[in-house]
Amino acid sequence: MGFTNLVSLAALIEKAFPIRYTPAGIPVLDIILKHESWQEENGQQCLVQLEIPARILGRQAEEWQYRQGDCATVEGFLAQKSRRSLMPMLRIQNIKEYKG
């Protein structure tokens, strides 16, 4: 199946965990993103609030320059958190400072 799986989100960096490395030496950075916005749904304004775990791999994880409390725009895709958990996790492919 070739379904589209693209996510773009402006969010607050709620928490950034220490960088770790896979057994193959790939850097991994796990973060928690917090988002709040007003969206239109069925002709009504709806307050959307969420927290979602996110992961950055490779060079971007090593070059991490953001801090807790910073706002960023992230782009990536959703995947299950782990082999044992079907909970969603945002796999970040691009991150940049949010400039409102």
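In case you wondered, yes, glycine gets a Cβ from its N, Cα and C as well.
Record features, source Swiss-Prot:
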type	residues	note
DOMAIN	4-99	domain 'SSB'
MUTAGEN	Tyr21 to Ala	1.3-fold lower single-stranded DNA-binding activity than wild-type
MUTAGEN	Lys34 to Ala	Significantly lower single-stranded DNA-binding activity. No effect on the levels of DNA unwinding activity of PriA
MUTAGEN	Glu41 to Ala	3.4-fold higher single-stranded DNA-binding activity
MUTAGEN	Lys81 to Ala	Significantly lower single-stranded DNA-binding activity
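Swiss-Prot feature annotations superimposed on the structure.
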residue: Tyr21; record: mutagenesis position; DSSP (3 states): strand
residue: Lys34; record: mutagenesis position; DSSP (3 states): strand
residue: Glu41; record: mutagenesis position; DSSP (3 states): strand
residue: Lys81; record: mutagenesis position; DSSP (3 states): strand
>> Across the domain 'SSB' (4-99), what does the mean pLDDT come to, as a whole number?
In response: 94
>> If you measure from the CA of Lys81 (mutagenesis position) out to 10 Å, which mutagenesis positions from the list Tyr21, Lys34, Glu41 are inside that radius?
In response: none
>> Return only the integer: C-alpha distance in Å from Lys34 (mutagenesis position) to Glu41 (mutagenesis position).
In response: 20
